[in-house]
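Some features that Swiss-Prot has for this protein:
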type    : residues                                 : note
MUTAGEN : Phe356 to His, Gln, Asp, Glu, Lys or Arg : Substitution by hydrophilic amino acids causes lethality and low Ca(2+) accumulation
MUTAGEN : Phe356 to Leu, Trp or Tyr                : Substitution by hydrophobic, large amino acids does not cause lethality nor low Ca(2+) accumulation
MUTAGEN : Phe356 to Ala                            : Significantly low viability and relatively normal Ca(2+) accumulation
MUTAGEN : Cys417 to Ala                            : Non-functional
MUTAGEN : Cys431 to Ala                            : Non-functional
MUTAGEN : Cys434 to Ala                            : Non-functional
Amino acid sequence: MIVWQALFVVYCLFTTSIHGLFQDFNPFANKNISLKFPSLNRWEKNVMATGQQTIINSDSIYEWTPILSNITAGKKDSFVFTIDAEASGYGFAPTYEVLMFISGNICQMPMNRSDVDLTIYYSFNETVLENPNIGQSAVFQDGYIQALAISPVQSSSSNATSTYSNLYVVAELVNSTTEQPLSSSDASENWEYRLSISENDLVFQWDVRPWVEVLDTDMNSALLSTGNVTADAKVYHNYSIYDPSLYDLYVYSYEDSVQLNQNYNLSLCAVKNGPYLVSSQNTSNATVTSNSTNPLERTDLAIQKKITEYGGSVTEMFYVTGLNASTTYVAYLTKKISNGDGLSSVGGILFSHVYFTTRSTDVCSLIFGLDFCSDVAYSVPTSSFSVGNKTLMAQTYDHIAEALYANFSKALQLISCDADKDARYSPVMTCDDCAEAYRDWVCAVSIPRCTTTSSQYYIHRDKSHNRNDYLNKFIKPLDDYYEILPCIDMCYTLVRNCPSDFQFSCPNDLTTEDLLYQSYNFYMDTDYSTCNYIGNSSLMVIHPLDDT
């Protein structure tokens, strides 16, 4: 998106019109464009006397209020968009061209109709309303459409006006092979769609990235996290404000998602109005605050969300509860966009979906939100002392790690952390860096990550023979499990960040191979976790796959 915006600025400086170029090229294909400027332009429904026109709304419809229409075979929807050159792009566009962003979604359509396309025709020539073929066209694909219409600007000493006054748009169902309009004899099937035109942004957008990661699951819950949302914050001097309503998550059953992906894979409207099981948009008390009941105790079908620091960045987490065991679900992430005056309730961005599967037993329990080990957000061996009480279980694990950290904290106080740089143990690292590295490491080795899946990268743990005696005594796992070993990178970070006085060292695959692979593993670029990492994930090194 940044590359496109930069190219657009350069382009505007060296050309006076790209209207002709756009006849055969749509530069917005597979792009997520975001040019957020306010405008007061409006749609006007074109009411014609011919019998084939459909009046959707006889009133004016303003920008950022997409058309919602139902269309059948043999009908045409037609619109007129009034162009306002002075209001476009905060004064940049009037010097060159006025851009009109066309975008839309199919919300609902008949099943198995790959032989029919919903096509949009647009032109500055009014005769397109009678003869759509004279205009440019764009077809809804996977439930989504985006196109760009460009009007040159005529400048004078007093003002700048668009060469054209109106953009005319026609929507029609056509045969996908012949591209001919369908006859009214097929009018029994209904298509519902939304369409928007803006001089400042694509109201409907999609992003090829998932932008949400499945952190882990247990038998009846799942934890997902967005990417870094720091750029979405409102910054005020020395603090930032994050809006938890910016992102929402919709969870579908696998079966319903198959149908959704066949026809509406890129349709925000279809996802938000489809047969989803649960959504953070519709869950009561979805936003978790400091005064909220502990989210780990919620068991009904719901999604709770919270802005949090995780893995060295700020993300929004979604905790999904009330799920069935051994079941595959599909999650769709959406994002609101700005209309210039704040977040808009219409339109937005749809990201690529992700899959997750719950576990078959309660051998592992998903915990997060710990006080000391705040970056722990994964499944751990279920404690036989607190079955059904994740809050108590999380506190027990947290207290074990904090107790192990206490002696190290006292030893670190003996280091001259506040001395001049030339007298410190490192001119680059500080005692705070060392303390953080040790905390992450001790949390990872004392709070094992649990899975029920066998892998060459995982270690099988007997319920009575765990990584350390603290787990045997204070946790007593419910059953045998597989441990996802800590990433060796955390040990490397510990050695690098702490004073040599501690004589920390890490096992290696040359002299202590057995010790290495019994205690740690490497991070591999696979579709599942080969090791467990806590802390700033940007410090991780991706190692080549081990084919052995």
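The chain as shown is numbered from 1 upward.
Here the Cβ of each residue, glycine as well, is placed from N, Cα and C on the backbone.
Residues as originally present; substitutions not included.
Taking a C-beta cut-off of under 8 angstroms and a sequence separation of 6 or more, Cys431 (mutagenesis position) has the following same-chain neighbours: Leu412, Ile415, Cys417.
Taken residue by residue with DSSP, Cys417 (mutagenesis position) is part of neither helix nor strand, so it is coil.
Look at the Cβ of each of the mutagenesis positions Phe356, Cys417, Cys434 and count the other Cβ atoms within 10 Å; the largest number goes with Cys434.
DSSP assigns Phe356 (mutagenesis position) to a strand segment in the three-state reduction. Looking at Cys434 (mutagenesis position) and Phe356 (mutagenesis position), their Cα atoms lie 36 Å from each other. Annotation note: Cys434 (mutagenesis position) sits in a helical segment as assigned by DSSP.
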